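S.K.: Annotations per Swiss-Prot:
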type	residues	note
MUTAGEN	Ala93 to Glu	Confers antibiotic resistance
VARIANT	Lys94 to Gln	In JII8; confers telithromycin resistance; when associated with a large deletion in the upstream region of ErmB
VARIANT	Gly95 to Asp	In strain: 3ERY and 5ROX; confers antibiotic resistance
VARIANT	Pro99 to Gln	In strain: 4ERY; confers antibiotic resistance
Amino acid sequence: MAEITSAKAMARTVRVSPRKSRLVLDNIRGKSVADAIAILTFTPNKAAEIILKVLNSAVANAENNFGLDKANLVVSEAFANEGPTMKRFRPRAKGSASPINKRTAHITVAVAEK
């Protein structure tokens, strides 16, 4: 049986746009966990807070479920998929209304040993 060397965590239906999430995820992909945490801590972005939580969850999964060492972990996968869109309307002039799409994302972060 092969030894498990990776763990992942997901946050589903998060109220942040997947497009904006990807901008932050691109910064941490391939980095060590310590570097990724430092980057996310100082990124002034709503998505960064959520991604930091998911990253910490993935690290905890690796340590508790698979006995991996945090010092050797690298962010192997980081991606955001589109979640369900909440459709809303904004009232406009002359009794009309404009549609507003409030987008959500499914964020996945995977960590693996070097």
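Backbone N, Cα and C define each Cβ position, glycine as well.
In this structure the noted substitutions are not present, so the sites keep their original residues.
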S.K.: How would DSSP class Pro99 (variant position) in three states?
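M.R.: Where Pro99 (variant position) sits, the three-state DSSP reduction gives strand.
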S.K.: Can you tell me whether DSSP puts Lys94 (variant position) in helix, strand or coil?
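M.R.: Its secondary structure by DSSP: helix.
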S.K.: To see if you understand the setup: which same-chain residues, six or more apart in sequence, place their Cβ under 8 Å from that of Ala93 (mutagenesis position)?
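M.R.: Within the chain, Ala93 (mutagenesis position) has no Cβ neighbours under 8 Å at 6 or more residues' separation.
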